[in-house]
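Asks: I grabbed these lines from Swiss-Prot:
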DOMAIN    152-293  domain 'SGF29 C-terminal'
MUTAGEN   ASP194 to Ala or Arg  Abolishes H3K4me3 binding
MUTAGEN   PRO214 to Ala  Does not strongly affect binding to H3K4me
MUTAGEN   TYR238 to Ala  Strongly reduced H3K4me3 binding
MUTAGEN   TYR238 to Phe  Does not affect binding to H3K4me3
MUTAGEN   GLN240 to Ala  Slightly reduced H3K4me3 binding
MUTAGEN   THR242 to Ala  Almost abolished H3K4me3 binding
MUTAGEN   TYR245 to Ala  Abolishes H3K4me3 binding
MUTAGEN   TYR245 to Phe  Reduced H3K4me3 binding
MUTAGEN   PHE264 to Ala  Strongly reduced binding to H3K4me3
MUTAGEN   ASP266 to Ala, Phe, Tyr or Trp  Strongly reduced binding to H3K4me3
MUTAGEN   ASP266 to Asn  Slightly reduced binding to H3K4me3
Amino acid sequence: MALVSADSRIAELLTELHQLIKQTQEERSRSEHNLVNIQKTHERMQTENKISPYYRTKLRGLYTTAKADAEAECNILRKALDKIAEIKSLLEERRIAAKIAGLYNDSEPPRKTMRRGVLMTLLQQSAMTLPLWIGKPGDKPPPLCGAIPASGDYVARPGDKVAARVKAVDGDEQWILAEVVSYSHATNKYEVDDIDEEGKERHTLSRRRVIPLPQWKANPETDPEALFQKEQLVLALYPQTTCFYRALIHAPPQRPQDDYSVLFEDTSYADGYSPPLNVAQRYVVACKEPKKK
């Protein structure tokens, strides 16, 4: 029943999102005339080679209108982003509910494990669709934006992806990509599923063994302080795997769509580090251990 309710709400939100997109285009078309007037006024001023009181007053009015138009369009876009975030949240809730209930399509019976190629594609899609933090002027990026860690009392929710420190079969410890199943306030411990085993491998871990992954990408152009910087030690997901390893930041992203360039610790190389490899913001978290000398 809850799944049906979620489906109907998602349909409503998609309709509302479509209307907001139409409003955005209408707002942009409406403001176009004013922008053309600004350009033409500047061209006349250049032709006459002077700034008369008339042009000064006219431009002040045109720019005031342009600013108001831009703010109106911005408000519509923010509403659209809120709708998208709500849709994604409902889809995630629906996925978790189906997983708990053990629901599967008749045409697709349960599989013990997901094909590795499919899993890698899903991880790439998750990184690409991670929302970009877009704050208002003066806003600071929140916790879990880029390199900014979660607050001390933060508890990851069921379905959230985390880096989890677990014991491997050989007894060694490693950081894996995992999904939160539950959290017990009585024991202060998480239950997490290894993402690579489709729930087959479940671990019970203390809070210090779980690092929540970023929930927003940081924009290098507006919030560079929310990114890890060159030579900073991190844990990064090694490409085409589901394990995190220690690495140094070689270069932070330069544009919102860019990845980090990182150097993984690797004793097979003379300097102890691999050549630069790209890792998405989604899969780079702080490493609290000291650098190797």
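Backbone N, Cα and C atoms are what each Cβ position is placed from, and that goes for glycine too.
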Asks: What's the number of neighbouring CB atoms sitting within 10 A of the CB on PHE264 (mutagenesis position)?
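Replies: Other Cβ atoms within 10 Å of PHE264 (mutagenesis position): 19.
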Asks: Validating a neighbour-count step here. Other CB atoms within 10 A of the CB of GLN240 (mutagenesis position): how many?
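Replies: Neighbour count, Cβ to Cβ under the 10 Å cut-off: 11.
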Asks: 10 Å Cβ neighbour count around ASP266 (mutagenesis position)?
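Replies: So the Cβ neighbour count for ASP266 (mutagenesis position) comes to 14.
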Asks: Rounded to the nearest Å, what's the C-alpha distance separating PHE264 (mutagenesis position) and TYR245 (mutagenesis position)? Just drop the number here, would you?
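Replies: Between the alpha carbons of PHE264 (mutagenesis position) and TYR245 (mutagenesis position) there are 7 Å.
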Asks: Provide the three-state DSSP residue tally for the domain 'SGF29 C-terminal' (152-293): helix first, then strand, then coil.
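Replies: Secondary-structure composition of the domain 'SGF29 C-terminal' (152-293): 12 helix, 62 strand, 68 coil.
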Asks: Averaged over the domain 'SGF29 C-terminal' (152-293), what pLDDT does the prediction give?
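Replies: A mean pLDDT of 93 is what the model gives the domain 'SGF29 C-terminal' (152-293).
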Asks: Return only the integer: C-alpha distance in Å from TYR238 (mutagenesis position) to PRO214 (mutagenesis position).
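Replies: The Cα atom of TYR238 (mutagenesis position) is 17 Å away from the Cα atom of PRO214 (mutagenesis position).
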Asks: Do any residues at least six apart in sequence from TYR245 (mutagenesis position), in the same chain, have a Cβ closer than 8 Å to its Cβ, and if so which, in order?
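Replies: Result: TRP175, LEU235, ALA236, TYR238, PHE264, GLU265.
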Asks: Near TYR238 (mutagenesis position), how many other Cβ atoms are within 10 Å of its Cβ?
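Replies: Other Cβ atoms within 10 Å of TYR238 (mutagenesis position): 16.
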Asks: Counting across all protein chains present, how many other Cβ atoms fall within 10 Å of the Cβ of ASP194 (mutagenesis position)?
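Replies: Result for ASP194 (mutagenesis position): 18 neighbouring Cβ atoms inside 10 Å.
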Asks: With ASP194 (mutagenesis position) as the reference Cα, tell me which of the mutagenesis positions PRO214, GLN240, THR242, ASP266 is the closest one.
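Replies: That would be THR242, the closest of PRO214, GLN240, THR242, ASP266 to ASP194 (mutagenesis position).
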